[in-house]
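> Pulled the feature table from Swiss-Prot, pasting it below:
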- G639, A640, T641, G642, S643, G644, K645, S646: ATP binding site (BINDING)
- 622-813: domain 'FtsK' (DOMAIN)
- K645 to A: Loss of ATPase activity (MUTAGEN)
Amino acid sequence: MSWLHKFFDLFLGESEEDAERETKPAQIPQQQEVHHPEGQLKRLEDPKIYYEYPKGKFRFPVVPDGYKNHDLRRRRTPSDEPKSAPRPSAAPYRERPRNEEEQHTYQAAEPAKKPFKPTNIPSPVYGFNQKPSVKKDVPKKPSETLNEPDKSVKEKVTLLSEEIERERGYPASDTQAHSKIESPFFPDTQFEKQPSGVLNRKDTEHDEALAKRPAEPSGNKVPFESGVQQPEKEEPFFPAEQAEEQTPPEMLTDTAAEGLSDSEVGREEPATAEEEQREQQPEKFEEPVFSAELDEEQTAPESQTEAVSEDEKAKEPSDSPVYNHHENAAEGAESPFVQEEQMDIRQEEPLFTDHEYSSEALAQAETVAKESEEPSESIINNHYDTLGEAQETKIDVQPDSHTELEKTEHMEQGSKSSTATLENRQEIRADKPREASEEPKKRPGVQEKRTEQSASSQKGPSVPFNVMMLKRDTHKQQKAEERRGSYVFPNVALLDVPPAQVQDDTAWIEEQRQLLDLTLKNFNVRANVVHVTQGPSVTRFEVHPEPGVKVNKITNLSDDIKLSLSAKDIRIEAPIPGKNTIGIEVPNRTSKVVDLRQMIRSSAFRTSKSPLTAALGLDISGNPVVIDLKKMPHGLIAGATGSGKSVCINTILVSLLYKADPSEVKVLLIDPKMVELAPYNKIPHLVSPVITDAKAATAALKWVVEEMERRYELFAHSGVRDIDRFNQLTAEHQMGEKLPYLVVIIDELADLMMVAPNDVEESIARIAQKARACGIHLLVATQRPSVDVITGLIKANIPTRIAFSVSSQVDSRTIIDIAGAEKLLGKGDMLFLENGSGKPVRLQGNFVSDREIDRVVSHVRSQMPPTYLFEQEELVRQGSALKEEDELFYEACEFVVEQNSASTSSLQRRFRIGYNRAARLIDMMEAEGMISEAKGSKPREVLITASDLINE
């Protein structure tokens with residue numbers, strides 16, 4: 001081929017030939033060195049550099065040393081193609097006749113006949129270990145001359161044809177390394193070796209980059225459509241041979257015109273390459289699924305493959321960065337044939353070759369490349385180095401594609417049949433992609449890419465990949481996720497909005513104040529009202545007595561003051577704790593309802609961190625009162641029928657549902673009345689269904705006592721004193737499951753005390769005495785606060801008490817040890833005696849309706865099903881079995897078997913028991929089938945042996 005070089009020197013001169021000979025020695029030993037500047041050749045001398053990851057701990061297959069010789073032999077002709085010489089312009093593309101371009105556009109780039117389907121997943125190291133049998137030393141056919149419009153395109157074709165040859169002849173790891181380097185610059189020719197997964201990825205990459213571009217001329221898109229459609233109509237009228245005959249003069253015309261705008265292409269191509277690098281670099285390490293779709297095309301003769309690749313790269317003239325990206329992004333996933341049509345548009349449309357614009361785009365691309373280079377060091381650096389080499393080499397070596405053009409012109413005659421075949425296959429493959437509109441495909445691609453990125457960012461692991469998670473850490477994380485996603489607390493919107501209660505009682509309060517002053521003056525008591533506080537249900541007048549006035553002088557006037565004020569009832573608090581005044585509480589004309597919604601929204605309730613927080617109501621000053629069951633720790637609620645006990649229990653339960661997670665708080669509900677607590681069935685907080693049977697309630701209280709003992713054994717074993725410390729150690733050391741708090745609520749104690757007073761009192765006393773530290777809290781309500789129901793043992797161990805309206809002072813003293821509850825107004829009016837407080841506080845309790853309870857409970861039920869710790873039927877059976885079983889039963893059975901006779905008198909004498917117990921033992925043996933029935937005065941027969949007794 002030396003005559004071609006001599007012939008080409010007539011056009012290029014001696015300086016280009018010298019530059020060619022300087023770069024040629026570096027091209028022979030290795031493939032890649034032809035296409036990169038000399039400053040970076042050392043990086044590519046050793047192919048292993050492509051397999052070195054930052055940590056160097058990955059094991060890759062060793063590439064055979066002999067591949068260089070084979071490469072040299074197979075790629076000698078392509079390696080001579082690119083020469084370092086001044087680059088002519090890409091202007092010939094704008095001068096070609098459109099019909100000629102349309103004819104030859106359909107002659108190469110033959111994708112597979114099947115639609116792209118990513119079916120096979122490659123190994124991250126070996127890729128597809130398929131080595132198709134391909135003729136290695138097939139000389140290049142003249143088909144390469146069909147579509148060679150530009151020298152820059154010829155350079156790209158050379159690179160890709162070399163890459164395809166290497167892929168067919170050498171290990172997959174080597175092919176992967178070079179494909180990673182070259183693919184960002186030559187997306188069009190990778191149809192030869194990459195399936196639809198790669199194409200789709202590039203399509204979405206370019207679409208995303210295109211969507212981010214602020215300004216792109218709208219005029220580019222209109223001719224683009226027309227350019228796509230017209231070749232489709234004209235192609236069938238030209239046979240393959242005719243197209244091949246027309247192509248050589250066209251390519252010669254291009255070659256003759258290539259010397260027009262060298263500097264113009266030199267300005268454009270760096271920007272285009274940099275922007276391709278910027279667009280495709282983020283996806284380099286996320287190569288999509290490969291497939292063997294193109295096996296037929298890969299096994300084609302080498303001449304056909306090179307012709308196709310050259311034809312594909314001929315469709316990539318050096319246009320402006322914007323236009324180039326636009327076309328690549330729009331057509332990358334459809335077929336290489338559709339990309340050929342873009343060349344027609346570029347010939348007709350004015351190209352954006354302004355030097356200013358190209359330099360700005362280049363600067364912007366370099367900035368983006370530097371920023372994106374930081375995350376992964378060595379691999380990305382190698383990639384960027386290779387990209388830079390490809391850019392510079394493409395600018396320097398482009399004139400040599402002119403030589404290749406002339407060479408391929410002389411070889412044209414031998415490739416007509418193969419080119420015709422490729423042409424027909426292209427036509428079949430390219431028809432469907434052209435039918436669809438390209439623009440609608442761009443936007444969905446961008447949207448799908450953004451959706452995938454957002455989904456990947458959301459699904460990303462919360463733990464860094466280089467952090468080793470221990471088993472206990474994983475367990476802790478799973479528990480936290482379960483707690484975070486398992487239970488959603490009810491919304492305040494489930495509660496009714498209270499109606500507006502606007503009432504001006506200023507005149508009434510002033511009138512009552514004057515009447516009170518007048519009454520005290522009439523009874524010669526030197527005292528006057530100094531302050532008035534209006535609450536939801538009562539108004540408190542603070543009376544300050546003058547020095548020397550006894551307090552009982554005012555308290556003894558209770559009935560007289562009630563008479564003068566015309567009040568239903570008054571309560572005198574003398575003195576008010578912490579003040580030097582006496583409080584006289586007078587009922588309001590109309591009471592205000594305290595809704596649970598305003599209590600839940602109060603800062604006192606929301607800021608409380610305890611899961612056992614419960615809202616009680618408003619005090620006389622209108623401030624919300626919130627209690628913590630951990631500090632109570634047990635409560636006694638008593639009052640007459642209709643005074644508000646059950647409503648108070650409901651508000652406490654609903655407050656717990658708003659504050660407590662089922663994994664933190666468990667509730668045991670005992671409702672002998674059967675209807676008060678029935679709405680709370682099947683909530684996840686329950687340890688068992690709501691217990692309504694008195695016998696089951698007794699068994700449940702015994703279970704609570706056993707649970708308390710079990711927890712204290714755990715605490716003693718762990719060396720802790722309370723449940724909070726135990727749960728803390730459990731979370732830190734993963735010793736076991738956390739212990740939840742257990743709240744036991746008994747709605748009617750009087751009924752239980754009638755059924756089994758001893759067992760119930762004993763269980764309640766034991767729970768109240770020592771269950772606080774193990775997280776078990778007791779709430780007991782009764783409507784009959786008499787001494788036989790609230791015994792001294794129970795009252796002494798329950799420090800917190802809530803008294804509603806009662807009928808007598810005796811009942812009031814039974815509940816709160818002082819009088820005063822008999823003067824309450826009812827309907828939620830209560831006296832709250834807190835643990836450690838000397839005097840009770842008057843509160844107006846919350847009100848929660850049945851509709852609100854149903855809404856909250858239905859929400860809680862929807863979160864998760866309940867997990868019961870026991871079933872009440874099982875407890876009842878266990879309790880009855882314990883009662884029926886006699887501790888002497890087994891010994892009596894042994895005695896009967898040994899004596900071989902059974903009688904009541906013998907058992908009485910042997911075990912020194914009474915007749916009743918002995919007769920019961922005999923009856924139990926008969927029921928078990930151990931002895932026969934009675935035979936009058938004769939002793940019973942024994943029906944079992946000693947071995948049977950042991951087996952039983």
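Residue numbering: from 1, along the chain as shown.
The backbone N, Cα and C atoms fix where each Cβ goes, and this holds for glycine too.
Every residue here is the original one, so none of the noted swaps is modelled.
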> Would you kindly give the Cα-Cα distance separating G639 (ATP binding site) and K645 (mutagenesis position), rounded to the nearest Å?
7
> Give the three-state DSSP assignment (helix, strand or coil) for K645 (mutagenesis position).
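SS state of K645 (mutagenesis position) = helix.
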> What does DSSP call A640 (ATP binding site) in the simple three-state scheme?
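The residue in question, A640 (ATP binding site), is coil (DSSP, three-state).
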> Taking all residues of the domain 'FtsK' (622-813) together, what is their mean pLDDT?
90
> If the ATP site is taken as the center of the Cβ atoms of G639, A640, T641, G642, S643, G644, K645, S646, which further residues of that chain fall within 8 Å of it by their Cβ?
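These residues sit around the ATP site: Q783, F804, S805, G826.
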> Please report the number of other Cβ atoms within 10 Å of the Cβ of G639 (ATP binding site).
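Here the count is 29.
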> Only counting partners 6 or more residues apart, tell me which same-chain residues put their Cβ under 8 Å from the Cβ of S643 (ATP binding site).
F804, S805, V806, L824, G826, K827
> For the binding-site residues listed here (G642, G644), which one has the lowest count of neighbouring CB atoms within 10 Å of its own CB?
G642
> In sequence order, what residues of the same chain, 6+ apart, have a Cβ less than 8 Å from the Cβ of A640 (ATP binding site)?
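Non-local contacts for A640 (ATP binding site): Q783, F804, S805, V806, S807, G826.
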> CB neighbours of K645 (mutagenesis position) within 10 A?
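Around the Cβ of K645 (mutagenesis position), 24 other Cβ atoms lie within 10 Å.
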> What residues, ordered by sequence, lie under 8 A Cβ-to-Cβ from S646 (ATP binding site) and sit at least six positions away in the same chain?
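Listed in sequence order: E676, D747, A781.
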> Measuring CB to CB from T641 (ATP binding site), give everything in the same chain under 8 Å that is also at least six residues away in sequence.
Q783
